[in-house]
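Undergrad: Not my notes, these are from Swiss-Prot:
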DOMAIN    37-79  domain 'PISA'
MUTAGEN   S134 to A  Does not affect interaction with the DNA-bound XRCC5/Ku80 and XRCC6/Ku70 heterodimer; when associated with 145-D--152
MUTAGEN   S134 to D  Phospho-mimetic mutant; abolished interaction with DNA-bound the DNA-bound XRCC5/Ku80 and XRCC6/Ku70 heterodimer; when associated with 145-D--152
MUTAGEN   S184 to E  Abolished interaction with XRCC5/Ku80 and XRCC6/Ku70
MUTAGEN   F201 to A  Abolishes the association with the non-homologous end joining complex and localization to double-strand break sites. Abolished interaction with XRCC6/Ku70
Amino acid sequence: MDPLSPPLCTLPPGPEPPRFVCYCEGEESGEGDRGGFNLYVTDAAELWSTCFTPDSLAALKARFGLSAAEDITPRFRAACEQQAVALTLQEDRASLTLSGGPSALAFDLSKVPGPEAAPRLRALTLGLAKRVWSLERRLAAAEETAVSPRKSPRPAGPQLFLPDPDPQRGGPGPGVRRRCPGESLINPGFKSKKPAGGVDFDET
């Protein structure tokens, strides 16, 4: 099974036109171990980030009452699914609140400088395009499966018994056995040894 895509949501939630995209990203250390977690908010022109370091993330988890090994990504995914993400912008800073869990989690974000934000926004755009393309392929495959006719299964081996003849066509009905020529009517299955003869009407 493919791993889950990084969660994201649009803000504000609800039927209003979206103005921001909020997503998370896990960072990897050189040894391949998960080294951190960051939240991002963008309006497609500017980018805000939590800019966590391993130490600042550990301090934040301790303040939230979370263990050092606990991943915040599932909490963010659940908040996105429940539309429980709130954003507040203040000049070059932003605050993000995740509710809907045992306790609300609040994060402070700083504006990312343009040269550093550009490659991240490019990666986000390409990643979203790939996800849309993948979803369209799955949808097309599901629609093709739904409209294609289902083939009735056929028996694997040869048919051992022939169907009974149709009584309406003059054939024998079910359970009627054909009599072979010369077969005895008294003892079915035995042929008469004496040839059948006619009646002589000329005898007196």
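One is the number of the first residue shown, and numbering goes on along the chain from there.
The backbone N, Cα and C atoms fix where each Cβ goes, and this holds for glycine too.
In this structure the noted substitutions are not present, so the sites keep their original residues.
Give me the lay of the land around each of these features.
TA: Residue counts for the domain 'PISA' (37-79) under DSSP, helix first, then strand, then coil, are 18 helix, 9 strand, 16 coil.
A C-beta separation below 8 Å, combined with a sequence spacing of at least six in one chain, links S134 (mutagenesis position) to none of the other residues. Under DSSP, S134 (mutagenesis position) is assigned to a helix (H, G or I) in the three-state scheme.
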